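Student: Right, I'll just put the structure down here and ask away after.
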Amino acid sequence: MDSLDQCIVNACKNSWDKSYLAGTPNKDNCSGFVQSVAAELGVPMPRGNANAMVDGLEQSWTKLASGAEAAQKAAQGFLVIAGLKGRTYGHVAVVISGPLYRQKYPMCWCGSIAGAVGQSQGLKSVGQVWNRTDRDRLNYYVYSLASCSLPRAS
């Protein structure tokens, strides 16, 4: 049986090669990628660059205590965003279910202006996308309503 977050993974796959901002592929734009995934799922998302998005998530979404809790919520079908503000540009990613890297970092999907080193198509954890200093400062936010659910029996 698929994990309940399969619809989120599918939205990530569908958003990867699209452009949220004209001319900028989502795989090269973390905030555009997250915006596209949220739009596909019908989830309201704060607008702007990653720093602005983290500010908005802090105000309107529920903050989670750990990467393990973030992975658990993702496995339950909730859209979970990992984010960290930066001096100029921060970074945001979509958390998905799966094994925790080093027992605390959840798997993720994210675009990045840094190219392959900062990108993940669900095969890297936030602990591999962010550097060793920043990965322990990440915040995790969950949307209040589940984005995925089990199919109804016919």
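These residue numbers are counts, starting from 1, taken along the chain as shown.
Here the Cβ of each residue, glycine as well, is placed from N, Cα and C on the backbone.
Just so it is clear, the model here is predicted, and its values are computed rather than measured.
Quoted from Swiss-Prot, the note attached to the mutagenesis of CYS30 to Ala states: Complete loss of peptidoglycan degradation. Residues or ranges marked as active site, nucleophile in Swiss-Prot: CYS30. One entry in Swiss-Prot concerns the mutagenesis experiment HIS91 to Ala. Its note says: Complete loss of peptidoglycan degradation. Look at Swiss-Prot and you will find HIS91 tagged as active site, proton acceptor. One entry in Swiss-Prot concerns the mutagenesis experiment CYS110 to Ala. Its note says: No loss of catalytic activity.
Each of the listed features needs to be described in terms of its position in the shown structure.
Tutor: Its Cβ placed at the centre, CYS30 (mutagenesis position) has 27 other Cβ atoms within 10 Å.
In the three-state DSSP scheme, CYS30 (mutagenesis position) is classed as helix.
Its Cβ placed at the centre, HIS91 (mutagenesis position) has 28 other Cβ atoms within 10 Å.
According to DSSP, HIS91 (mutagenesis position) is assigned to a strand segment.
For CYS110 (mutagenesis position), the count of additional Cβ atoms within 10 Å of its Cβ stands at 31 [all protein chains shown].
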Student: Sorry to bug you, but what's the C-alpha spacing from HIS91 (mutagenesis position) to CYS110 (mutagenesis position), rounded to the closest Å?
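Tutor: Cα-Cα distance, CYS110 (mutagenesis position) to HIS91 (mutagenesis position): 9 Å.
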Student: Give the helix, strand or coil assignment DSSP yields for CYS110 (mutagenesis position).
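Tutor: SS state of CYS110 (mutagenesis position) = strand.
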